[in-house]
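Going by Swiss-Prot, these are the annotated features:
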type	residues	note
ACT_SITE	His344	active site, for beta-ketoacyl synthase activity
ACT_SITE	His384	active site, for beta-ketoacyl synthase activity
MUTAGEN	Glu735 to Ala	Exhibits 10-fold reduced formation of the 10-deoxymethynolide macrolactone
MUTAGEN	Arg747 to Ala	Exhibits 5-fold reduced formation of the 10-deoxymethynolide macrolactone
MUTAGEN	Glu766 to Arg	Exhibits a reduced formation of the 10-deoxymethynolide macrolactone
MUTAGEN	Glu768 to Arg	Exhibits a reduced formation of the 10-deoxymethynolide macrolactone
BINDING	Thr1124, Gly1125, Ala1126, Leu1127, Ser1147, Arg1148, Ser1149, Gly1150, Asp1176, Val1177, Lys1226, Tyr1248, Ser1249	NADP(+) binding site
MUTAGEN	Arg1133 to Glu	Exhibits 14-fold reduced formation of the 10-deoxymethynolide macrolactone
MUTAGEN	His1137 to Glu	Exhibits 2-fold reduced formation of the 10-deoxymethynolide macrolactone
MUTAGEN	Arg1308 to Glu	Exhibits 8-fold reduced formation of the 10-deoxymethynolide macrolactone
DOMAIN	1403-1478	domain 'Carrier'
Amino acid sequence: MANNEDKLRDYLKRVTAELQQNTRRLREIEGRTHEPVAIVGMACRLPGGVASPEDLWQLVAGDGDAISEFPQDRGWDVEGLYDPDPDASGRTYCRSGGFLHDAGEFDADFFGISPREALAMDPQQRLSLTTAWEAIESAGIDPTALKGSGLGVFVGGWHTGYTSGQTTAVQSPELEGHLVSGAALGFLSGRIAYVLGTDGPALTVDTACSSSLVALHLAVQALRKGECDMALAGGVTVMPNADLFVQFSRQRGLAADGRSKAFATSADGFGPAEGAGVLLVERLSDARRNGHRILAVVRGSAVNQDGASNGLTAPHGPSQQRVIRRALADARLAPGDVDVVEAHGTGTRLGDPIEAQALIATYGQEKSSEQPLRLGALKSNIGHTQAAAGVAGVIKMVQAMRHGLLPKTLHVDEPSDQIDWSAGTVELLTEAVDWPEKQDGGLRRAAVSSFGISGTNAHVVLEEAPAVEDSPAVEPPAGGGVVPWPVSAKTPAALDAQIGQLAAYADGRTDVDPAVAARALVDSRTAMEHRAVAVGDSREALRDALRMPEGLVRGTSSDVGRVAFVFPGQGTQWAGMGAELLDSSPEFAASMAECETALSRYVDWSLEAVVRQEPGAPTLDRVDVVQPVTFAVMVSLAKVWQHHGITPQAVVGHSQGEIAAAYVAGALTLDDAARVVTLRSKSIAAHLAGKGGMISLALDEAAVLKRLSDFDGLSVAAVNGPTATVVSGDPTQIEELARTCEADGVRARIIPVDYASHSRQVEIIEKELAEVLAGLAPQAPHVPFFSTLEGTWITEPVLDGTYWYRNLRHRVGFAPAVETLAVDGFTHFIEVSAHPVLTMTLPETVTGLGTLRREQGGQERLVTSLAEAWANGLTIDWAPILPTATGHHPELPTYAFQTERFWLQSSAPTSAADDWRYRVEWKPLTASGQADLSGRWIVAVGSEPEAELLGALKAAGAEVDVLEAGADDDREALAARLTALTTGDGFTGVVSLLDDLVPQVAWVQALGDAGIKAPLWSVTQGAVSVGRLDTPADPDRAMLWGLGRVVALEHPERWAGLVDLPAQPDAAALAHLVTALSGATGEDQIAIRTTGLHARRLARAPLHGRRPTRDWQPHGTVLITGGTGALGSHAARWMAHHGAEHLLLVSRSGEQAPGATQLTAELTASGARVTIAACDVADPHAMRTLLDAIPAETPLTAVVHTAGAPGGDPLDVTGPEDIARILGAKTSGAEVLDDLLRGTPLDAFVLYSSNAGVWGSGSQGVYAAANAHLDALAARRRARGETATSVAWGLWAGDGMGRGADDAYWQRRGIRPMSPDRALDELAKALSHDETFVAVADVDWERFAPAFTVSRPSLLLDGVPEARQALAAPVGAPAPGDAAVAPTGQSSALAAITALPEPERRPALLTLVRTHAAAVLGHSSPDRVAPGRAFTELGFDSLTAVQLRNQLSTVVGNRLPATTVFDHPTPAALAAHLHEAYLAPAEPAPTDWEGRVRRALAELPLDRLRDAGVLDTVLRLTGIEPEPGSGGSDGGAADPGAEPEASIDDLDAEALIRMALGPRNT
């Protein structure tokens, strides 16, 4: 019975244990299934110039509206697309949206993608790559560290047709092979995984508008199931064409103004937008364990489908309610636990009420009136970013949690009356609401909705990051707080940008801990080729180092081979060396203590006492002190290097330095090394001191030996370099040698020692050293040891007492040692000493690095040396001087991508005339970080100084001198006042706030007269208009911009640019102004508006066959000012020919004008009635009288204002009278006409402007200003609702505008004259399309663009593809298509290189390889192809590798293997291979005649020998009897029917040479 009870008890125990185990497993499974997921990194690109999550927060917290007009750089027919009629086929009634105006920008080089492949890539792929990299960096993770990991990649997107409508472009052979991977949607995720080298799940999700939130849901599920441990989740949308606008216009789904008015009564549709957002997520438990900063937590998510509901694209309320409840269940939360919902909120009349009712039915039923559910919509700020909408909403809510504020929802006139708001407690965020942390210990929570037009719905529940556990205080770094801030980049330009970003970060983040930031920079940033390090012990010191080029350690990491430690001999010592490190470096102090113990057996003094210079301690003047101390310092510094991760692959010692090298190599124990250095130095002190000397000469060894022939007491002691030789011996002869060298101009330096190492004098201590060093126990080195005594590697235990005598007696071969090591692949030589003495003798082909320096023996110098090593490519372990990672890493700037524009050009057919049409457009700029100014600035003001503006300049760091320049101040008076200001330091910049042309001209002239060369900025208000929604430009102020464009050409050295402010600049606008003045944008024509910074661009204005908006024909009376001049008469003829009944031609001379009579007859013959009137068009009374006299039966219907006065003088000699004359007829006349005809119904009001006002023209400053006035006047009339068209003409053929000397000038520079008939056809088109402005010019961009920018680079022309291409063309490099074949079969390019001297061939061949590689990849310059960078990193794939092989095969005249590029993986390696194969000099010829024959034969193909009739003779010389009929007999004829000499003709030149000059057959 008892036995059964025991069995039952055991059974119950077992079952209970199993139940407990199963319960625990179920609990674990349940926990994993619902485990929260941490968001640890975020990145985005959104409308309004948003380039980061912080930018997004600034936008929404500031109630920013990011909606803008259509982009003008994508080939869209911006004007032709618009039609207010929603039924107009192929048109849209909406012409605004949320755009990424830099969507075409991409740093292809950074990602190792060739320009050609980048051009073929959907911009969505490029944005996804960029933001993915930034999201990882923002998490404090080095993206390259993820290679080989199971990172998941989940990206939402949809096909937007980047290549649609680009037929001609995509058929380009250059893009073949790239279009599939470039356009296919699956590559959105696949390319990210490929670039990062990850092998986890990679999925592209297309559920339309809900794509990115579905992607996040899938990422969460994958993490919970263990399919990956970390994941990227996000979405992207770019609209390369306007198809979406057209399609949704037919459905009447768009907001007319492009703005989503979410949940508002005024809602009228959604505003399409673009964007990209990426999150880096991992399981919460992993994030905590890995020490990653947690931004927020995904508590739960759900996805469902509408199914067969009210329509395929219609939203379905019940499905939305279900997905919300499922997400809450997944989060294990109740509706009342959520504070706010970031709604889908598109602003449609159908969708918003359905969504609101679903929210009210779920959340709204469990919220109180005191704590209602808040409802917001990011789309009201940026529009509907489609596949990126969900992730954008998540980023907004994460930022709201972090900042404790719920932003306002814009454009709500009142909450929608289509929603029953009383049915639940949901409150629309019509104003911002504080969102503080909860006092009851609860957590803030938000939910985000995203509903796809496809019917797929997603809902995600977010929670604020859990409270961070108190971490132990950050340990102060060893060494007194001196830390490195390393930064690196792929290119020098990117490095400079990185440095600038980090400097701005240090300046703006006063709370940053330098050591924590250093740890983050080391751990979370990829170490790239171009490197810099700031070293300092405080934020201020590091900031200052970043701001000053001389404060940084810089270098490159290319061609890193093996590392050798170099230990010098005497001469590195200085009093106090190493003392600071005893206190700041534990590793150094510990090693010195070991040395102290070892040395103490042989010396009666204390190592530490000597180093610290304690009273009574011996000095370094004694050889028996200095050598042991130097040894101890060197081996201790070696320990420090090794502690920081630098392990030598070899050691080299110079003289006594070989003792330290032997110890570090393991060839001597520390005790034996101490014995050698102490006892040998004692012997030197006892027997050699005072009897010798040493001298260093700047000569090679041979030259020194020649000089020593006259000195029997001297010998070469050491050969340190090609021109660095040391001599030792008799001190008297040393002095005599020094005198003779000085007399001969040879640099000589007597070394401060009184004994002669490496000379015959040493022989007297040979016996003593043999005795005292007997019993040494040398070992085989475990670190390779190269002996400068033997000139070879030491591999056996041979460093006995005899060796150390010989080391002291014989010559030191340091230079040959370095040469040998360099051949063996050693590239970096670290001189381990208290002061570098050998580094400067190293050849330029290797990198020499020091350790300490004289009087710089502390931690700062040590860290700087470590920084120099890292900057030059070595891997440094910074951990010993940095705090341990805590997970609280600072938000450092992410990589400063250096982008270029990649965008397929539209293939829409264009007429030849379209090539003449241009417009001005404004490109939104992405605002850079906080800028600052420095130095003295002069600010010219009118009567009332701009206090706020001046305050902004001062707050940015500028020292401001204000100078008032009134209308009555002439140039002389201004120059005198400027001269009086020029005392003390010079000026950094000049700002003109003048708003009138006359004082502005005087100001520019006075600056030159006063000799002030500081760059001048002209700051205006309302001088330009950046688009349809902007206020029209003020014509008078527009003249300042016309003038400025000419100053830029006439005085490029002292011109900075033009900046236009809004009428009422706020703090943000003034901050943008500072950014512009700092030069950070790189732009020189900038407009600042509430939407940000805009840069002026010239762009093509093709009509693309667009239908005219009206059928314009002249009729009635047409008034032509300047009507008897060349341009006016052309216009008159055209008007008469096309139906004008009455032509009223106005000029100053009237009928007395030359040719007036003939013109009248010609026009009359065309059927028009002609009136020629003498009248000053600038006289309003005279013009009023003239207009009143126009017959009622032919009313005035059109005006053509061609009148103007020539103005071709440089600005420096332009006086007030010239200004009045030029402006009189042109601008005053136009203003009079505008004023007198206001309200008169006209069909056309044409202003003849000029290209001078568009891009400037030298010596036409006032003329350009006048034309800018006309362009602005036309826009002002349009804004008033009256017709106006300004045409900025180029050069006309025949008599007319711009003739004479200027004609030839502009033709030479690429402005070709236009035929008047064709020019007038362009005028007719502009009128038929009712255009406000168009520039018409025939430009040869290959000539004009370089000429226009030769003295001053300008981005103005960047919007014209031909100009951009002309400016990007490499200059002075071999042409990539050079296939001209030289007589040898080589290309002419290689033949030219062959003709160069041998030392110049290698670099020339490398340039040729880089040039061809650049051409294959699509780069504009070989500079973009780094010599040492792998072809795979440069963007080569199998296709482009074969293309490069083909080009180089043509160059060398021989077919190269298909694997050539991959067999020689860098341009430098490939160039070296080609040099050896095709350019290496032949083996030295045994005789001169043989060399001449070889060269002659190498240059002559066999056909030439045969044709010359000498082939038989050459063959006979080789011992071969030619066959009959070979065609090579002297004077003989070939047999036409004979077989060709295949065996001979197939020989290459080298084979023929071997045949001719090889052994003779006997």
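Cβ atoms are placed via backbone N, Cα and C, with glycine included.
By the criterion of other Cβ atoms within 10 Å of the residue's own Cβ, the least surrounded of the recorded positions Glu766, Asp1176 is Glu766. Other C-beta atoms found within 10 angstroms of the C-beta of Ser1147 (NADP(+) binding site) number 26, with every protein chain shown included. The Cβ of His344 (active site, for beta-ketoacyl synthase activity) has 31 neighbouring Cβ atoms from other residues within 10 Å, across all protein chains displayed. Note: the CA-CA distance between Ser1149 (NADP(+) binding site) and Arg747 (mutagenesis position) rounds to 83 Å. Taken residue by residue with DSSP, Arg1133 (mutagenesis position) is part of a helix. Within the same chain, the residues at least 6 positions away from Ser1249 (NADP(+) binding site) whose Cβ sits under 8 Å from its Cβ are Asn1267, Leu1270, Asp1271, Ser1286, Val1287, Ala1288, Trp1289, listed in sequence order. Taking DSSP states H, G and I as helix and E and B as strand, the domain 'Carrier' (1403-1478) has 53 helix, 0 strand, 23 coil. Using Cα positions, the member of the recorded positions His344, His384, Glu735 nearest to His1137 (mutagenesis position) is identified as His384. Thr1124 (NADP(+) binding site) carries neither a helix nor a strand DSSP state and counts as coil. Around the Cβ of Lys1226 (NADP(+) binding site), the number of neighbouring Cβ atoms within 10 Å comes to 31. Across the domain 'Carrier' (1403-1478), the model assigns an average pLDDT of 80. For Arg1308 (mutagenesis position), the nearest of the recorded positions His384, Asp1176, Lys1226 in terms of C-alpha separation is Lys1226.
In three-state terms derived from DSSP, His344 (active site, for beta-ketoacyl synthase activity) belongs to neither a helical nor a strand segment and is classed as coil. Straight-line distance linking the Cα atoms of Lys1226 (NADP(+) binding site) and Arg1133 (mutagenesis position), rounded to a whole number, equals 22 Å.
Among Thr1124, Gly1125, Ala1126, Leu1127, Ser1147, Arg1148, Ser1149, Gly1150, Asp1176, Val1177, Lys1226, Tyr1248, Ser1249, the residues given in the record as binding NADP(+), the maximal Cα to Cα distance rounds to 22 Å. Every protein chain shown contributes to the tally, and the Cβ of Arg747 (mutagenesis position) ends up with 12 other Cβ atoms within 10 Å. Distance between Cα atoms for Glu735 (mutagenesis position) and His384 (active site, for beta-ketoacyl synthase activity): 86 Å, as a whole number.
Glu766 (mutagenesis position) sits 33 Å from Arg747 (mutagenesis position), taking the Cα positions as reference. In this structure, the binding-site residues under consideration are Thr1124, Ser1149, and the one with the smallest number of other Cβ atoms within 10 Å of its Cβ is Ser1149. Note on the mutagenesis positions Arg1133, His1137, Arg1308: the fewest other CB atoms within 10 A surround the CB of Arg1308. For the mutagenesis positions Glu735, Glu768, the greatest number of Cβ atoms within 10 Å around a candidate Cβ is found at Glu768. Distance between Cα atoms for His384 (active site, for beta-ketoacyl synthase activity) and Glu768 (mutagenesis position): 91 Å, as a whole number.
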